[in-house]
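Engineer: I have a structure here, written as structure tokens, and I will follow up with some questions on it.
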Amino acid sequence: MTMMDMNFKYCHKIMKKHSKSFSYAFDLLPEDQRKAVWAIYAVCRKIDDSIDVYGDIQFLNQIKEDIQSIEKYPYEHHHFQSDRRIMMALQHVAQHKNIAFQSFYNLIDTVYKDQHFTMFETDAELFGYCYGVAGTVGEVLTPILSDHETHQTYDVARRLGESLQLINILRDVGEDFDNERIYFSKQRLKQYEVDIAEVYQNGVNNHYIDLWEYYAAIAEKDFQDVMDQIKVFSIEAQPIIELAARIYIEILDEVRQANYTLHERVFVDKRKKAKLFHEINSKYHRI
């Protein structure tokens, strides 16, 4: 195993640890593509964790500087400051793919702002956040998952990322409240007459369910729009993207089956993932 192979393996371990659903799906890509996904995922994870986990603004600055070095001089040797193994893997990807570096910087800017979290006044602010933390990831992955990326390809990948982030929010309402965060907008909380603290303490009510389903309907519509345009991605990537997205959309039904609980994180079990795998395998005859 070469040193570069070890770098990609390290990135893969990060992805498997933090997103079993993504790993389950994207590990089925051809080798070069899946390695690129591992590297990009690992970079995005380190960006996300720099503040939330490490509480280290300097580490986030180092990540940004390392990415800028790769963008400016992709073929030069660099003394990376953040995580050398991840950055070497990213540099290798950047030498072969047209990486949308600005999307990395947009993600970093969102993480900077997230240090001083305040509730969103409107849904427009919430959806802007979903772009910043996840739509950006879709943009960065676009050259890996398509043969000839176009404006439409970037738009579809961006919308998929935003949809998956909204599903994360719908899954983690209670966990986020424990961490003193409410991502639903004040505008929509007022409209549906919902107080998350009250729901957390006293249990789910019809107002909360209506609010939750309002956002779920948005995520489901975006998911369907992506599925309707999935052919913008490469033939190899189409079944993989559909598998990852369908595993994620299944989370919404898991929340429903758990009676919208705020006190337990739901997940899609291996049996259901395997069922989705076989359904999509039959559809595409490829995986």
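Residue numbers in this text run from 1 along the chain shown.
Each residue, glycine too, has its Cβ placed from N, Cα and C.
In this structure the noted substitutions are not present, so the sites keep their original residues.
Given the structure is predicted, the values throughout are model-derived calculations rather than measurements.
Pasting the feature list from Swiss-Prot:
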BINDING   HIS18, SER19, LYS20, SER21, TYR41, ARG45, ARG171, TYR248  (2E,6E)-farnesyl diphosphate 1 binding site
MUTAGEN   PHE26 to Gly  Decrease in C(30) and C(40) carotene synthase activities; when associated with A-38 or G-38
MUTAGEN   PHE26 to Ala  Decrease in C(30) and C(40) carotene synthase activities; when associated with A-38 or G-38
MUTAGEN   PHE26 to Ala, Gly, Leu or Ser  Decrease in C(30) carotene synthase activity. C(40) carotene synthase activity acquired
MUTAGEN   TRP38 to Ala  Decrease in C(30) and C(40) carotene synthase activities; when associated with A-26 or G-26
BINDING   ARG45, GLN165  (2E,6E)-farnesyl diphosphate 2 binding site
BINDING   ASP48, ASP52  Mg(2+) 1 binding site
BINDING   ASN168, ASP172  Mg(2+) 2 binding site
MUTAGEN   GLU180 to Gly  Slight increase in C(30) carotene synthase activity. C(40) carotene synthase activity acquired
Engineer: Counting Cβ atoms within 10 Å of each candidate's own Cβ, which of the binding-site residues SER19, SER21, GLN165, ASN168 comes out highest?
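Structural biologist: In terms of Cβ crowding, the pick is GLN165.
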Engineer: Can you tell which of the binding-site residues (ASP52, ASP172) has the fewest other C-beta atoms within 10 angstroms of its C-beta?
Structural biologist: ASP52
Engineer: Which state, by DSSP, holds ARG45 ((2E,6E)-farnesyl diphosphate 1 binding site): helix, strand or coil?
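Structural biologist: Going by the DSSP assignment, ARG45 ((2E,6E)-farnesyl diphosphate 1 binding site) falls within a helical segment, counted as helix.
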Engineer: State the Cα to Cα distance, in Å, between ARG45 ((2E,6E)-farnesyl diphosphate 1 binding site) and TRP38 (mutagenesis position), rounded to an integer.
Structural biologist: 10
Engineer: Comparing the recorded positions PHE26, TRP38, TYR41, which residue's C-beta has the most other C-beta atoms within 10 angstroms in this structure?
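Structural biologist: The residue with the densest Cβ neighbourhood is TRP38.
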Engineer: If you measure TYR41 ((2E,6E)-farnesyl diphosphate 1 binding site) to PHE26 (mutagenesis position) at Cα, how many Å is it?
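Structural biologist: For TYR41 ((2E,6E)-farnesyl diphosphate 1 binding site) versus PHE26 (mutagenesis position), the Cα atoms are 11 Å apart.
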Engineer: Between the Cα atoms of ASP172 (Mg(2+) 2 binding site) and GLN165 ((2E,6E)-farnesyl diphosphate 2 binding site), find the distance and write it as a whole number of Å.
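Structural biologist: ASP172 (Mg(2+) 2 binding site) and GLN165 ((2E,6E)-farnesyl diphosphate 2 binding site) have their Cα atoms 11 Å apart.
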Engineer: Go through ASP48, GLU180, the listed recorded positions, and name the one with the sparsest Cβ surroundings, counting other Cβ atoms within 10 Å.
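Structural biologist: GLU180, out of the recorded positions ASP48, GLU180, has the fewest neighbouring Cβ atoms within 10 Å.
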Engineer: If we check Cα distances from ASP48 (Mg(2+) 1 binding site), which of the binding-site residues LYS20, SER21, GLN165 wins as closest?
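Structural biologist: Comparing Cα positions, the candidate nearest ASP48 (Mg(2+) 1 binding site) turns out to be GLN165.
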Engineer: Given GLN165 ((2E,6E)-farnesyl diphosphate 2 binding site) and SER19 ((2E,6E)-farnesyl diphosphate 1 binding site), what distance in Å do their CA atoms have, once rounded to a whole number?
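Structural biologist: With distance taken Cα to Cα, SER19 ((2E,6E)-farnesyl diphosphate 1 binding site) is 13 Å from GLN165 ((2E,6E)-farnesyl diphosphate 2 binding site).
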Engineer: Taking only same-chain residues 6+ apart in sequence, whose CB is under 8 Å from that of ARG171 ((2E,6E)-farnesyl diphosphate 1 binding site), what do you get?
Structural biologist: ILE251, GLU254, VAL255, ARG265, VAL266
